[in-house]
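Peer 1: In case it's useful when we look at the structure, here is the feature table from Swiss-Prot:
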{"type": "MUTAGEN", "residues": "S44 to A", "note": "Abolishes O-glycosylation and localization at the cell surface; when associated with A-50; A-51; A-52; A-56; A-57; A-58; A-60; A-61; A-62; A-63; A-65; A-76; A-68; A-69; A-71 and A-77"}
{"type": "BINDING", "residues": "L115, D693, S695, T698", "note": "Ca(2+) binding site"}
{"type": "BINDING", "residues": "H175, H284, E521, Y560", "note": "Zn(2+) binding site"}
{"type": "ACT_SITE", "residues": "S335", "note": "active site, nucleophile"}
{"type": "MUTAGEN", "residues": "F756 to I", "note": "No effect"}
{"type": "MUTAGEN", "residues": "F756 to R or D", "note": "Loss of function"}
{"type": "MUTAGEN", "residues": "E757 to R", "note": "No effect"}
{"type": "MUTAGEN", "residues": "I758 to R or D", "note": "Loss of function"}
{"type": "MUTAGEN", "residues": "I758 to F", "note": "Impairs enzyme activity"}
{"type": "MUTAGEN", "residues": "I758 to V", "note": "No effect"}
Amino acid sequence: MAKRTFSSLEAFLIFLLVMMTAITVALLTLLFVTSGTIENHKDSGNHWVSTTQGPTTTQSSPTTQTPTTQTPDLPPSQNFSGYYIGVGRADCTGQVSDINLMGYGKNGQNAQGLLTRLFSRAFILADPDGSNRMAFVSVELCMISQRLRLEVLKRLQSKYGSLYRRDNVILSATHTHSGPAGFFQYTLYILASEGFSNRTFQYIVSGIVKSIDIAHTNLKPGKVLINKGNVANVQINRSPSSYLQNPPSERARYSSDTDKEMVVLKLVDLNGEDLGLISWFAVHPVSMNNSNHLVNSDNMGYAAYLFEQEKNRGYLPGQGPFVAGFASSNLGDVSPNILGPHCVNTGESCDNDKSTCPSGGPSMCMASGPGQDMFESTHIIGRVIYQKAKELHASASQEVTGPVLTAHQWVNMTDVSVQLNATHTVKTCKAALGYSFAAGTIDGVSGLNITQGTTEGNLFWDTLRDQLLGKPSEEIIECQKPKPILIHTGELTKPHPWQPDIVDIQIVTLGSLAIAAIPGEFTTMSGRRLREAVKKEFALYGMKDMTVVIAGLSNVYTHYITTYEEYQAQRYEAASTIYGPHTLSAYIQLFRALAKAIATDTVANMSSGPEPPFFKNLIGSLIPNIADRAPIGKQFGDVLQPAKPEYRVGEVVEVVFVGANPKNSAENQTHQTFLTVEKYEDSVANWQIMHNDASWETRFYWHKGVLGLSNATIHWHIPDTALPGVYRIRYFGHNRKQELLKPAVILAFEGISSPFEIVTT
């Protein structure tokens with residue numbers, strides 16, 4: 001074997017990794033020595049700094065939906081064939097500074113402002129007689145953590161008793177890679193988040209619960225209509241060589257290596273008035289790449305924004321009665337970067353199997369979207385998705401009728417025996433991540449010289465792992481083959497387990513529609529196999545012609561799920577299939593059992609399974625809270641760079657203010673926006689809000705200085721729809737004030753730009 005030499009860059013990266021790992025292990029060891037307790041999900045999770053809510057600014061804006069904590073009875077049963085329908089939407093943005101963005105796993109990709117707010121969108125559907133109901137919640141996050149779900153269910157139980165439960169509530173993430181991290185309890189994700197943020201966790205939980213509260217309050221009789229159609233020109237398979245590992249006979253049944261079908265539910269009241277929309281479609285929200293530092297909802301969020309703005313005329317983004325949820329599906333190997341991978345340094349094509357370049361290696365092989373930049377690519381992909389949903393929504397005519405039925409189990413996914421046939425039984429494995437996990441994907445490469453498709457370990461990395469984390473057992477090595485194990489997460493338990501063992505599996509049916517809530521990212525072919533198996537199981541026991549949709553990234557996150565054949569190639573998705581080569585077969589067996597129980601009315605006979613843990617004393621953020629300071633002679637909100645006197649459509653207004661850390665505002669759930677764009681209306685002699693920070697036309701940048709100093713820069717990209725007139729920009733923030741020997745307080749402030757004019761010539 002030839003002696004391996006390292007470049008100066010690789011040597012530096014290795015040194016950096018060793019130092020970071022040593023520091024991490026030391027911190028974990030310290031925490032484990034001092035704490036490390038486990039509680040069940042009845043724990044509140046509030047073990048950190050109490051939030052101090054300061055006064056908030058009063059803004060003129062359209063009335064927002066207000067939830068109630070009461071549990072009103074449904075109206076007396078009426079003679080209608082539909083469902084009681086309730087929709088609700090609430091802000092769940094969390095921190096937009098001093099926190100990592102979740103998804104790419106790129107060190108240093110921390111939040112530095114806001115492009116759009118993140119929303120939780122809840123849809124409640126109840127039988128006409130009130131006998132059963134379900135709540136489907138699409139949340140603009142990278143994934144749902146087990147801790148989030150347990151805390152949401154706890155709060156719902158305290159408000160509504162047994163009305164909303166683990167079996168009839170689905171929390172599904174859209175999978176934006178531009179949302180905040182910090183809301184996890186398993187060690188691997190805490191390390192990726194650079195600590196647990198109770199501030200963000202509480203904000204997200206409250207937003208999810210509030211969206212359900214609003215939907216619950218708004219329940220009214222209505223109908224559900226379903227439609228399906230294909231979406232073109234928004235997807236590619238980012239691991240086509242893995243897809244080709246699947247049997248030719250199976251691939252021949254499909255016209256594409258991605259699922260192009262969108263399923264849309266149109267929700268209307270008994271008068272036919274629109275209430276909301278749910279769509280499921282498989283594409284990664286990674287049009288915004290890993291150079292981005294602005295919190296946003298990416299392409300699926302832009303589709304939801306366009307739909308809601310069209311239906312909620314006269315309302316600001318995030319407000320209005322109509323709610324549009326663009327939910328994820330089996331997107332595991334599906335990219336929106338449709339121009340495909342190429343070597344960014346030479347323009348050549350990448351090696352298809354390894355996603356690497358002749359010059360520069362894997363870090364040079366990247367895929368790009370259809371736009372001139374990531375913002376334009378997001379708009380292009382999101383608009384196409386919106387337009388197809390709009391078309392399907394307008395033409396939907398097939399009504400969904402039938403009872404609401406639910407089934408749920410907790411399963412130890414590290415110990416599932418799978419009956420492949422009459423003579424062969426296999427098992428899942430303790431969790432582990434393979435080498436190609438560290439390679440990243442063509443949507444977001446890593447900086448390490450590790451390629452996708454790696455099927456053999458490396459002596460250096462194996463030795464480093466063994467010294468820092470201990471050696472993986474022979475059992476896990478054999479079980480995970482042909483995956484070369486980089487991190488044996490299932491055998492690491494200090495200070496808490498590194499990845500989950502206990503996983504939620506869940507099916508909810510609405511008449512002839514079945515929603516399979518999957519706890520991760522199924523690849524295209526994995527999703528097809530699961531849908532087909534569940535549909536056949538329903539048909540076998542009398543529920544024929546079911547439409548099965550996959551709700552991706554639901555309830556708990558367990559990385560990827562490839563087919564057995566794709567697993568052999570060990571590209572990124574396979575290396576991230578943590579429970580081993582038979583993970584998909586295990587899920588198919590488990591979901592078939594749920595389908596059978598629903599179809600045979602035997603759900604009550606099923607075991608609930610082992611309850612997941614709820615950990616206390618998690619590693620907090622390593623970024624301290626420090627007092628904000630304004631420059632000498634200035635106050636928070638003062639203008640440092642004014643707007644120009646005059647602008648035209650298509651230009652960008654830029655105003656710079658004396659700022660404060662925007663994470664302070666995440667401690668105040670009533671904080672609605674960091675900015676407004678306002679137009680002076682002569683007819684009422686007052687300023688009217690035209691845009692807020694949920695608008696895609698605005699951008700809020702936070703520039704961190706030293707010793708508590710910072711600036712806030714607000715951009716308004718003037719749209720074609722802007723009318724001539726006089727405008728201004730307002731900035732809303734909160735500063736942390738710390739006096740000696742006194743607790744910190746959070747104080748609200750605002751800044752106002754000088755007026756400027758939009759002209760036509």
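Along the chain as shown, the residues are counted starting at 1.
Cβ atoms are placed via backbone N, Cα and C, with glycine included.
Nope, none of those substitutions made it into this model, it's the original residues.
Could you place these features in context, so I can see how deep they sit and what lies close by?
Peer 2: D693 (Ca(2+) binding site): 27 other CB atoms within 10 A of its CB, across all protein chains. In the three-state DSSP classification, D693 (Ca(2+) binding site) falls within coil.
With a 10 A radius on its CB, H284 (Zn(2+) binding site) counts 26 other CB atoms from all the protein chains.
Counting only same-chain residues at least 6 apart in sequence, those with a Cβ under 8 Å from the Cβ of S335 (active site, nucleophile) are Q235, I236, N237, R238, V283, H284, V286, A367, T441, I442, D443.
Annotation for F756 (mutagenesis position): same-chain Cβ neighbours under 8 Å, separated by at least 6 residues, are A643, K644, P645, E646, Y647, V653, V726, Y727, R728.
F756 (mutagenesis position) falls within a strand segment according to DSSP.
Counting only same-chain residues six or more apart in sequence, the Cβ atoms lying under 8 angstroms from the Cβ of E757 (mutagenesis position) belong to P645, E646, Y647, P724, G725, V726, Y727.
Take the CB of I758 (mutagenesis position) and look out to 10 A: across all protein chains shown you find 18 other CB atoms.
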Peer 1: Please report how many Å separate the Cα atom of H175 (Zn(2+) binding site) from that of L115 (Ca(2+) binding site), as a whole number.
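Peer 2: Roughly 16 Å, rounded to the nearest whole number.
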Peer 1: Measure from the CA atom of Y560 (Zn(2+) binding site) to the CA atom of S695 (Ca(2+) binding site) and give the result in Å, rounded to a whole number.
Peer 2: 32
Peer 1: Based on Cβ atoms within 10 Å, give me the single least packed residue among the binding-site residues E521, T698.
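Peer 2: Taking E521, T698 as the binding-site residues, the minimal 10 Å Cβ count falls on T698.
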Peer 1: Quick one: which residues besides H175, H284, E521, Y560 have a Cβ within 8 Å of the Zn(2+) site's Cβ centroid, in sequence order?
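Peer 2: So the extra residues in range turn out to be S328, L331, G332, V334, G520, G552, L553.
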Peer 1: Considering only the recorded positions E521, Y560, I758, which residue has the minimal Cα-Cα separation from T698 (Ca(2+) binding site)?
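Peer 2: Given the candidates E521, Y560, I758, the nearest one is I758.
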Peer 1: Measure from the Cα of E521 (Zn(2+) binding site) to the Cα of every one of the recorded positions L115, D693, I758, then give the nearest.
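Peer 2: Closest by Cα distance to E521 (Zn(2+) binding site) among the recorded positions L115, D693, I758: L115.
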Peer 1: From the Cα of Y560 (Zn(2+) binding site) across to the Cα of L115 (Ca(2+) binding site), what is the distance in angstrom?
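Peer 2: With the alpha carbons as reference points, the distance is 28 Å.
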Peer 1: Around Y560 (Zn(2+) binding site), which residues of its chain at least 6 apart sit with Cβ under 8 Å of its Cβ?
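Peer 2: Non-local contacts for Y560 (Zn(2+) binding site): G332, G520, E521, F522, T523, Y572, E573, A574, S576, T577, I578.
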